[in-house]
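Q: Let me give you the structure first, and then I'll get to my questions.
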Amino acid sequence: MSSFVVPSLTAVRPRDHHDYADRIALSAATTDGVQMRTEDVRAWIAERRDANVFHVERIPFADLDQWWFEGVTGNLVHRSGRFFTIEGLHVIEHDGPHGDGPYREWQQPVIRQPEVGILGILAKEFDGVLHFLMQAKMEPGNPNLVQLSPTVQATRSNYTKAHGGTNVKLIEYFAPPDPERVIVDVLQAEQGSWFFRKSNRNMIVETVDDVPLWDDFCWLTLGQIAELMHEDETINMNSRSVLSCLPYQDITPRALFSDVQLLSWFTNERSRHDVRVRRIPLADVCGWKQGAEEIEHEDGRYFKVLAVAVKGSNREKISWTQPLVESVDLGVVAFLVRKIDGVPHVLVQARVDGGFLDTVELAPTVQCTPLNYAHLPAEERPPFLDLVQNAPRSRIRYEAIHSEEGGRFLGVRARYLVIDADEAIDPPPGYAWVTPAQLTALTRHGHYVNVEARTLLACINAAAAQPRGGA
């Protein structure tokens, strides 16, 4: 008879892992890094942009290389079958309109990208302070081309070199990671308005290695990154998403609702929405028209699909063509915030989007493109939109313009805000007051907090973090 060997057990970390939380808070409180001053980062980004050859040009769909409109479906696909496709989506909401649109039923083009990409940031301690390795990365859709991205930002097609390009630098730290060095590892969804069930693996991995420092990389503290988040179009969407998942310590462990109550409310929101979603051929999408250079809504609202030719001398592949999605106008993304019994709370909405895996995710108080509602009476516009747009400067606690993921979106930008709320606000159905700490806890699990809320959460957490016993 063979003997059974009992495996050794490992200690289970509590939800608030104080070692990491204290080190993260110290990094957030440190605004002097070992490599460069925060005020020099923008000049360094500009220098990296000037040191390389970057060019993005809009082209007709007919000039796309390796992309074509499939004969039967009309879907816009890559000949390799990899990367992503532009398809159609048919959404029916049986319980009322939600998301970024006033209608109970609609059809639209959508980006379908089944591959799970890696968004990985490498962390290392210098002089007792955690620093994070950021990359000055060119993306064709960035309004200013180069922004600070994660150490690794790559689809499976990229890091397996389906494009025939060079290796993705430092991918070995993330695929697979050393389990003893993982700080963050969670699948998070991307924009449910434009993607169909798209997720990326958000990761932060610590190292003690001597990591090569290429010209397009720099080590920054969390405090430096927090300062840069106050500047327009500097920290890219993927970096913001990953950093929002950091396990900050809850320094005010009280809230209007307990964690169990919050999860019960959220589960009820997911359960009560009856949303039917199915993929359809792009050629069958109603209400949209396709021309030689654009696919657009017949009323000029929402977004467009177009094509670009790209050159990027420091990319794994130095030239290529691809489709991109372009929004029709500047978006608005805002949290209303108030103190309840001295504890800051933000007003979240349980938002329905056709592209979400689980129908509903927690979103900012307001998340929309106002132009899409300009033709509607006030009562049909999103709740709190007018309040946010007309907020006096004295109530605005945070404001910056951030662009969305430049690998799929062309110049898509939103005005991100945190605004002091009127104490008398009573949340309507589908809205709830929660603490930033409760949202942070939920980012440890996928498909709870949407990507727009994660951006604002990253800004709020970095500004508020303090080491235990700190000032």
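Note: Cβ is positioned from N, Cα and C throughout, glycine not excepted.
In case it helps, Swiss-Prot gives these features for our protein:
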BINDING   Trp67, Thr155, Arg156, Ser157, Asn158, Tyr159, Asn238, Glu405, Gly406, Gly407, Arg408  dTDP-4-dehydro-6-deoxy-alpha-D-glucose 1 binding site
BINDING   Ser193, Trp288, Arg351, Gln367, Cys368, Thr369, Asn372, Tyr373  dTDP-4-dehydro-6-deoxy-alpha-D-glucose 2 binding site
MUTAGEN   Glu139 to Gln  Loss of dehydratase activity
MUTAGEN   Glu190 to Ala or Gln  Loss of dehydratase activity
MUTAGEN   Asp353 to Ala  Same dehydratase activity compared to the wild type
MUTAGEN   Arg381 to Ala  The mutation has little effect on the overall catalytic efficiency of the enzyme
MUTAGEN   Glu404 to Gln  Loss of dehydratase activity
MUTAGEN   Glu452 to Gln  Same dehydratase activity compared to the wild type
Q: Hey, how far is Gly406 (dTDP-4-dehydro-6-deoxy-alpha-D-glucose 1 binding site) from Asn372 (dTDP-4-dehydro-6-deoxy-alpha-D-glucose 2 binding site), Cα to Cα, in Å?
A: 22
Q: Non-local Cβ contacts of Glu452 (mutagenesis position) (under 8 Å, 6 or more apart, same chain)?
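A: Glu452 (mutagenesis position) has long-range Cβ partners Gln191, Val333, Ala363, Pro364, Gln367, Ala414, Tyr416.
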Q: Give me the long-range Cβ neighbours of Arg381 (mutagenesis position): same chain, 6+ apart, Cβ under 8 Å, in sequence order.
A: Tyr373
Q: Relative to the Cα of Ser193 (dTDP-4-dehydro-6-deoxy-alpha-D-glucose 2 binding site), which of the binding-site residues Arg156, Asn158, Arg408 has the closest Cα?
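A: Checking each of Arg156, Asn158, Arg408 against Ser193 (dTDP-4-dehydro-6-deoxy-alpha-D-glucose 2 binding site), the shortest Cα distance is to Arg408.
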Q: Using C-alpha atoms only, work out the spacing between Asp353 (mutagenesis position) and Glu190 (mutagenesis position) and round it to an integer in Å.
A: 11
Q: Measure the Cβ-based neighbour count of Cys368 (dTDP-4-dehydro-6-deoxy-alpha-D-glucose 2 binding site), defined as the other Cβ atoms within 10 Å of its Cβ.
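A: By my count, 21.
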Q: What's the CA to CA span in angstrom from Arg351 (dTDP-4-dehydro-6-deoxy-alpha-D-glucose 2 binding site) over to Glu190 (mutagenesis position)?
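A: Distance between the two Cα atoms comes out at 13 Å.
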Q: Please report the number of other Cβ atoms within 10 Å of the Cβ of Glu190 (mutagenesis position).
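A: Neighbour count, Cβ to Cβ under the 10 Å cut-off: 24.
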Q: Nearest by CA distance to Asn372 (dTDP-4-dehydro-6-deoxy-alpha-D-glucose 2 binding site): which of the recorded positions is it, out of Trp67, Arg156, Glu190, Asn238?
A: Glu190
Q: Round to a whole number and give the Cα-to-Cα distance in Å for the pair Trp288 (dTDP-4-dehydro-6-deoxy-alpha-D-glucose 2 binding site) and Arg408 (dTDP-4-dehydro-6-deoxy-alpha-D-glucose 1 binding site).
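A: It is 20 Å, counting Cα to Cα.
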Q: Rounded to a whole number, how many Å is the Cα of Glu190 (mutagenesis position) away from the Cα of Asn238 (dTDP-4-dehydro-6-deoxy-alpha-D-glucose 1 binding site)?
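A: Answer for this pair: 9 Å between alpha carbons.
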